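A.B. asks: As annotated in Swiss-Prot:
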type     : residues       : note
ACT_SITE : Glu57          : active site
BINDING  : His60, His123  : heme o binding site
BINDING  : His216, His278 : heme b binding site
MUTAGEN  : Cys35 to Ala   : Abolishes catalytic activity
MUTAGEN  : His60 to Leu   : Inactive. Contains heme B and heme O, with mainly heme O bound to CtaA
MUTAGEN  : His123 to Leu  : Inactive. Contains heme B and heme O
MUTAGEN  : His123 to Met  : Inactive. Contains heme B and heme O
MUTAGEN  : His216 to Met  : Decrease in heme A synthase activity and 5-fold reduction in cytochrome c oxidase activity. Contains heme B, heme O, and heme I, as well as trace amounts of heme A
MUTAGEN  : His278 to Leu  : Contains small amounts of heme B and heme A
Amino acid sequence: MNKALKALGVLTTFVMLIVLIGGALVTKTGSGQGCGRQWPLCHGRFFPELNPASIIEWSHRFASGISIILVLSLAFWSWRKITPIFRETTFLAIMSIIFLFLQALLGALAVVFGSNALIMALHFGISLISFASVLILTLLIFEADKSVRTLVKPLQIGKKMQFHMIGILIYSYIVVYTGAYVRHTESSLACPNVPLCSPLNNGLPTQFHEWVQMGHRAAALLLFVWIIVAAVHAITSYKDQKQIFWGWISCLIFITLQALSGIMIVYSELALGFALAHSFFIACLFGVLCYFLLLIARFRYESRQS
């Protein structure tokens with residue numbers, strides 16, 4: 001496979017990750033209005049004023065603009081080169097373009113017209129899908145280079161494992177929205193203790209922001225336990241299928257790091273590094289879970305053909 005196409009895939013995936021984390025940086029630093037209510041200009045200028053909020057917001061917009069060029073190029077090139085090898089290519093190329101433009105549109109509308117916490121949470125959720133689409137498209141490019149298709153040999157995925165893969169993917173997306181809602185309602189430090197909320201009221205939440213925070217913690221705890229269950233099933237029953245075995249090991253690592261970074265956000269009183277790490281780990285986890293969905297689609301297709 002063309003080395004330039006591989007390089008483009010890696011670069012595009014990296015830039016999409018930068019855009020995703022950059023959006024979290026804009027939110028964490030309160031830089032959403034760093035360029036005023038103007039888009040694409042920044043206070044009527046192409047280049048930003050030399051203050052942190054304007055530079056952060058402008059940099060996020062610039063990275064988003066670069067990502068549009070890269071994603072369009074990657075989608076078209078991969079569609080031309082690897083569609084004959086992988087039938088999923090066209091779907092992923094279209095997905096990456098559609099969700100990228102939805103992501104950009106929501107961001108622009110939020111700047112110009114203002115937005116609420118629910119809309120901004122939706123913006124982050126769409127950004128995750130956009131990133132995952134590009135990530136999987138890049139994986140396909142590398143897989144297409146395997147002359148014997150060693151990475152995509154026929155799989156055997158039982159109904160129990162399919163349930164875990166699909167269920168955890170859907171549920172993790174819901175948990176992502178609860179986390180984004182925590183961020184956009186400024187509820188990150190509503191509960192100063194872990195795992196309970198505070199010394200008051202036996203550690204239970206008493207007002208809206210505390211309920212938002214504890215609701216996210218409860219949802220995240222269930223996700224953590226569910227991934228442990230799925231990982232144990234993979235370790236005991238899928239040792240010979242590397243994509244599934246190592247995929248769940250990766251998920252277990254990412255969800256553990258995700259939980260630790262979330263705890264450190266509370267104890268560090270919203271340290272920026274931990275907050276950005278929290279966004280990074282969930283992006284990695286979601287990418288692996290989306291790849292599982294691709295494996296299921298392949299398995300079902302090959303089962304119908306046999």
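Cβ from N, Cα, C; glycine included.
Original residues only.
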A.B. asks: Near His123 (mutagenesis position), meaning Cα within 10 Å, which of Cys35, Glu57, His216 (recorded positions)?
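C.D. replies: So the list is empty; none.
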A.B. asks: Provide the number of Cβ atoms within 10 Å of the Cβ of Cys35 (mutagenesis position), excluding the reference atom itself.
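C.D. replies: Excluding its own Cβ, Cys35 (mutagenesis position) sees 25 Cβ atoms within 10 Å.
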A.B. asks: Using C-alpha positions only, work out which of the recorded positions Glu57, His60, His216, His278 is nearest to Cys35 (mutagenesis position).
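C.D. replies: Looking at Cα distances from Cys35 (mutagenesis position), the smallest one goes to Glu57.
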A.B. asks: Test of understanding: give the count of other CB atoms lying within 10 angstroms of the CB of His278 (mutagenesis position).
C.D. replies: 24
A.B. asks: Work out the three-state DSSP category of His60 (mutagenesis position).
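C.D. replies: DSSP assigns His60 (mutagenesis position) to helix.
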A.B. asks: Please report how many Å separate the Cα atom of His216 (mutagenesis position) from that of His278 (mutagenesis position), as a whole number.
C.D. replies: 13
A.B. asks: Given a separation of at least six residues and a C-beta threshold under 8 Å, show me what packs close to Glu57 (active site) in the same chain.
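C.D. replies: Spatial neighbours, sequence-distant, of Glu57 (active site): Val26, Ser31, Gly32, Gln33, Gly34, Cys35, Cys42, Pro48.
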A.B. asks: Name the secondary structure element type, per DSSP in three states, that contains His123 (mutagenesis position).
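C.D. replies: It is helical.
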A.B. asks: Which ones in the same chain are close to His60 (mutagenesis position), with CB under 8 Å and 6+ residues apart in sequence?
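C.D. replies: Correct list: Val19, Gly22, Gly23, Leu25, Val26, Ser31.
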